[in-house]
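Have a look at the structure below, then the notes.
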Amino acid sequence: MAAKVASTSSEEAEGSLVTEGEMGEKALPVVYKRYICSFADCGAAYNKNWKLQAHLCKHTGEKPFPCKEEGCEKGFTSLHHLTRHSLTHTGEKNFTCDSDGCDLRFTTKANMKKHFNRFHNIKICVYVCHFENCGKAFKKHNQLKVHQFSHTQQLPYECPHEGCDKRFSLPSRLKRHEKVHAGYPCKKDDSCSFVGKTWTLYLKHVAECHQDLAVCDVCNRKFRHKDYLRDHQKTHEKERTVYLCPRDGCDRSYTTAFNLRSHIQSFHEEQRPFVCEHAGCGKCFAMKKSLERHSVVHDPEKRKLKEKCPRPKRSLASRLTGYIPPKSKEKNASVSGTEKTDSLVKNKPSGTETNGSLVLDKLTIQ
């Protein structure tokens, strides 16, 4: 094992002594924790060596006690945990409930005690139902309130917000509901007054308004997502991967697999399942990402981030290959769009079909 047990001098043992004053009135017996974790910034100490060895496994990641059952790859940090786990394979239940009239059996003694204290140990059940002919007792007050629903048919936890008469069966559900009234205020920026009605709306707001923009180190264009930036950076490469359409009779090529998939779905398969729900629009798209990009058109706030310089009209050749020529060359270009297309198609290498869908080739842009 990577870590060894640290030496335990009398001073170290004294330092890890648990006293009655530290534990309060209900103090445990005084215990010397002689086995101390040697990992930096840990400070865990134990009174038995096997407990320390099991703890060290948390640092090293080791599980020295593997399950030997065929097909089971689980491992454990202590023999006790392995023994308890092995009972799930054998199905043995050697521990029987001690209460009269109860013959339930359990795989471990701890599970048997838990059952006994929950259902048979009346001494620790301090919350008793006083409805006629009931008398059931519970350890926790919220358990009693949940039980009383069977008598009153009224959920026990009522929303305290004025004008809201909703009720819930559990305090956790009431707490979650109260967020509807309080909301989720944005804490990313002191000047932001957004309050989300739900956690989902809050996360959506953070992603759209407070996400760090990814900046291209060549042209300084900004993008909301890093994958958009990666796609954009390919336009600056001299040698680029070209995706050729594998469909018979189609010589289209694209610089991203996304554009090729979009082309196949919308043009060849005529599938455009993503419809813009903005009133009066109704445009359809083959890819969800295309719809998300289009939605910026209808959102003035998003359009602010999409400001960019006007781009000159692209030739047919540049649209087919995805290549955008420099501005200086674009101005001085005297070759017609048809001639550019012919020269690029002639020099386009024949691709190899991959799984009948995508074809990749290298094309050097000069």
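Glycine is no exception: its Cβ is also placed from the backbone N, Cα and C atoms.
What Swiss-Prot annotates here:
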- Ser38 to Glu or Ala: Abolishes phosphorylation by CK2 (MUTAGEN)
- Cys42 to Ser: Loss of DNA binding (MUTAGEN)
- His55 to Leu: Inhibition of specific DNA binding (MUTAGEN)
- Gly91 to Ser: Loss of DNA binding (MUTAGEN)
- Lys93 to Glu: Loss of DNA binding (MUTAGEN)
- Cys134 to Ser: No effect (MUTAGEN)
- Cys186 to Ser: No effect (MUTAGEN)
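Spatially close to Cys42 (mutagenesis position) yet at least six residues away along the chain are His59, judged by Cβ distances under 8 angstroms.
Here the candidates are the mutagenesis positions Gly91, Cys134, Cys186, and by Cα distance the one nearest His55 (mutagenesis position) turns out to be Gly91. Of the listed mutagenesis positions Cys134, Cys186, the Cβ environment within 10 Å is emptiest of other Cβ atoms at Cys134. Closest to Cys186 (mutagenesis position) in space, going by CA atoms and restricting to the mutagenesis positions Ser38, Gly91, Cys134, is Ser38. Using a 10 Å Cβ-Cβ cutoff, His55 (mutagenesis position) registers 19 neighbours. The mutagenesis positions listed here (Gly91, Lys93, Cys134) include no residue with a Cα within 10 A of the Cα of Ser38 (mutagenesis position). In the three-state DSSP scheme, Cys186 (mutagenesis position) falls into the coil class. Counting in whole angstrom, Cys134 (mutagenesis position) lies 32 from Lys93 (mutagenesis position) by their C-alpha atoms.
Listed in sequence order, the residues of the same chain lying 6 or more apart from Lys93 (mutagenesis position) and placing their CB within less than 8 Å of its CB are Leu87, Arg105, Phe106, Thr107.
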